[in-house]
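J.: Below is one structure. I have some questions about it.
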Amino acid sequence: MEPLHAGAAGSSRAVCSQGPPTQISSSRVIVHVDLDCFYAQVEMISNPELKDRPLGVQQKYLVVTCNYEARKLGVRKLMNVRDAKEKCPQLVLVNGEDLSRYREMSYKVTELLEEFSPAVERLGFDENFVDLTEMVEKRLQQLPSEEVPSVTVFGHVYNNQSVNLHNIMHRRLVVGSQIAAEMREAMYNQLGLTGCAGVAPNKLLAKLVSGVFKPNQQTVLLPESCQHLIHSLNHIKEIPGIGYKTAKRLEVLGINSVHDLQTFPIKTLEKELGIAIAQRIQQLSFGEDKSPVTPSGPPQSFSEEDTFKKCSSEVEAKAKIEELLSSLLTRVCQDGRKPHTVRLVIRRYSDKHCNRESRQCPIPSHVIQKLGTGNHDSMPPLIDILMKLFRNMVNVKMPFHLTLMSVCFCNLKALSSAKKGPMDCYLTSLSTPAYTDKRAFKVKDTHTEDSHKEKEANWDCLPSRRIESTGTGESPLDATCFPKEKDTSDLPLQALPEGVDQEVFKQLPADIQEEILYGKSRENLKGKGSLSCPLHASRGVLSFFSTKQMQASRLSPRDTALPSKRVSAASPCEPGTSGLSPGSTSHPSCGKDCSYYIDSQLKDEQTSQGPTESQGCQFSSTNPAVSGFHSFPNLQTEQLFSTHRTVDSHKQTATASHQGLESHQGLESRELDSAEEKLPFPPDIDPQVFYELPEEVQKELMAEWERAGAARPSAHR
């Protein structure tokens, strides 16, 4: 690999001619930057002695990439180590299973490219899209008209097409080629990296043309040559944006080539694939791609993946999980944000291409608090959770054969929003989904890169010991639709009953909000013991509600209390409850082994709904044939497994919960009612809110009031 040189940027100049204007197909200028044998380059920078020697980067039994010296001697990417050694006995192998240095260098490249344009979209460790449209326009505006004829293109022009400088699109792309050369030169001078670049009117074409001349070269695609480039593809699966599953469905329809897809009746295609997908892929077949370059931002998830020939025991599985988890915890500590959801993915031995399964669940709040502290105190409870997820997918009493395991942290939140006490279940916001992005998460079989976006159509992927993804999206053509949370922002707040504070109301679960606004189903319920399983808590929420109550009192003296019948009862699977079935009287504590929660949930759900339904309710799962992740909203961190139900189901469950508890807790309710009449309350405390607090918190507050000599007015319901 030769370094870039100033001026020529290590590439040839194309001859420019002036002629009549041609049709403009697009005003955008997009550059796709693809680093040459990225892992090998990082190793050669780390150890310059390897620069002129055949070098391969090994992960497990594969050479995942190699430098061009090795390629000259017959070594290829993804070659078996034994075969590579036979081809090239002098091959130097470096272990590339630790991706830390590759990840660090990858982000340095992205940061450097952002100095040219803020619109930089990561596509794995070694690829980036850059939208240069605005920068190109500024340069053209600053270019004197008399200098336009002397503008030269840097690098190759695809298909040796002549450049017409009277064509504004040609001029834009020529200036884009100059900026692309500057970016490549900066990468070499500042980071020591070389790479290829493709300059085109959209992302699809830039991606395709960047690989025409390699290594360390760049190519410009003019609009008139787009069809030539598209038709040079041997199969539709080579079109970026058409994934494996979509290609298989198209093959069933007899569509194999680009020409087949271009000429296939759109109505038939829409009937088979749906309108959106059909129109999208047919546009791609013509080289049309309107998708924007989306700045990636911080990763939305972290995952570590390990592939192996065979894992057939629970002990082996636990060891793999511990290894993956240890690496993830280090990354969480470095990132500074805290994950609120953990996912386990497995792959069984099979000849199928997509046969992965996954389960995920929220991370308990007391475990979240330990994350990112620099120690591994959170390891034991997380391992317990992951092993429960594992046993939910794999019957360990029967023989099994796994070839892949992955652990993923997602639903990452900034530290400020993560610092919540154990009472945050009362104030859980329903606006934050388990996925912070609409794009789907798909773990690819041959992908070693930590990216804000996974490569959309199996583009130039690498296999690995580990796959580290940052959480977002396969091709939109193959994306799985996920259930969305209810949007509570549209509820008519002006219709709130008197005495209900809007700020407090907004933080209640959606079901309770709707019931307060539209339903009176709880008015006939008696007693305060509506929480089937009270939660251990701090005093934080009491102060919050007390403040809101005093504010409401000042604004409206007649609104002195929030009636308990409106807010006190909650369905078993809403925030503020344990998530156990109505008949359960267990009282788990956050300090206990997390497996207790999962065991209780499994038993209760299996008893009430049967094995099949309970599995769907306990975990966000994937069908092996589809390999998509279905995520339910993370309603609270104390509740590990949320049950996905409709609003009507919530109301029915809440009523059944009260009726089921009434016979078992009659004595307890009578004792509470009797004790309530004697309890002392300071004037700024709402009794109804007080009775919804955990019992030990009630006792602590009562003792404090007695010590402080608080007034003792009789509590009124």
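Along the chain as shown, residues are numbered 1 onward.
Just so it is clear, glycine is given a Cβ too, placed from its N, Cα and C backbone atoms.
Keep in mind that this structure shows the original residues, not the substituted ones.
Okay, these came from Swiss-Prot:
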ACT_SITE  Glu127  active site, proton acceptor
BINDING   Asp34, Leu35, Asp126  Mg(2+) binding site
BINDING   Tyr39, Arg71  2'-deoxyribonucleoside 5'-triphosphate binding site
DOMAIN    30-243  domain 'UmuC'
MUTAGEN   Leu508 to Ala  Impairs ubiquitin binding and post-translation modification via ubiquitination; when associated with A-509. Abolishes ubiquitin binding and localization to nuclear foci after UV-induced DNA damage but does not affect catalytic activity; when associated with A-508, A-693 and A-694
MUTAGEN   Pro509 to Ala  Impairs ubiquitin binding and post-translation modification via ubiquitination; when associated with A-508. Abolishes ubiquitin binding and localization to nuclear foci after UV-induced DNA damage but does not affect catalytic activity; when associated with A-509, A-693 and A-694
MUTAGEN   Pro694 to Ala  Impairs ubiquitin binding and post-translation modification via ubiquitination; when associated with A-693. Abolishes ubiquitin binding and localization to nuclear foci after UV-induced DNA damage but does not affect catalytic activity; when associated with A-508, A-509 and A-693
VARIANT   Leu4 to Ser  In strain: BALB/c
VARIANT   Gly7 to Arg  In strain: BALB/c
VARIANT   Gln334 to Lys  In strain: BALB/c
J.: With DSSP assignments reduced to helix, strand and coil, which class does Pro694 (mutagenesis position) get?
T.: coil
J.: Find the one among the recorded positions Tyr39, Arg71, Gln334, Leu508, Pro694 whose C-alpha lies closest to that of Asp126 (Mg(2+) binding site).
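T.: It is Tyr39, whose Cα lies nearest.
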J.: Spatially, and counting Cα to Cα, which of the binding-site residues is closest to Pro694 (mutagenesis position)? Options: Asp34, Leu35, Tyr39, Arg71.
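T.: Checking each of Asp34, Leu35, Tyr39, Arg71 against Pro694 (mutagenesis position), the shortest Cα distance is to Tyr39.
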J.: With H, G and I counted as helix, E and B as strand and the rest as coil, say where DSSP puts Gln334 (variant position).
T.: helix
J.: With every protein chain in view, what's the tally of Cβ atoms within 10 Å of the Cβ of Asp126 (Mg(2+) binding site), excluding that atom itself?
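T.: Its Cβ has 27 other Cβ atoms within 10 Å.
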J.: Summarise the model's confidence over the domain 'UmuC' (30-243) as a mean pLDDT value.
T.: 95
J.: Using a 10 Å radius around its CB, how many other CB atoms surround Arg71 (2'-deoxyribonucleoside 5'-triphosphate binding site)?
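T.: Counting Cβ neighbours of Arg71 (2'-deoxyribonucleoside 5'-triphosphate binding site) within 10 Å gives 18.
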J.: Hey, for the Mg(2+) site built from Asp34, Leu35, Asp126, who else sits with CB inside 8 A of the CB center?
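T.: Other same-chain residues with Cβ inside the cutoff are Val33, Asp36, Phe38, Gly124, Phe125, Glu127, Asn128, Gly195, Cys196.
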J.: Measuring Cα to Cα, how many Å separate Tyr39 (2'-deoxyribonucleoside 5'-triphosphate binding site) from Gln334 (variant position)?
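T.: Given the Cα positions, Tyr39 (2'-deoxyribonucleoside 5'-triphosphate binding site) is 22 Å from Gln334 (variant position).
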J.: Round to a whole number and give the Cα-to-Cα distance in Å for the pair Asp34 (Mg(2+) binding site) and Gln334 (variant position).
T.: 27
J.: Rounded to an integer, what is the Cα-Cα distance in Å between Gln334 (variant position) and Leu508 (mutagenesis position)?
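T.: Given the Cα positions, Gln334 (variant position) is 34 Å from Leu508 (mutagenesis position).
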J.: Please classify the secondary structure at Arg71 (2'-deoxyribonucleoside 5'-triphosphate binding site) using three-state DSSP.
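T.: SS state of Arg71 (2'-deoxyribonucleoside 5'-triphosphate binding site) = helix.
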J.: In whole Å, note down how far the CA of Leu35 (Mg(2+) binding site) lies from the CA of the residue listed as 'active site, proton acceptor'.
T.: 6
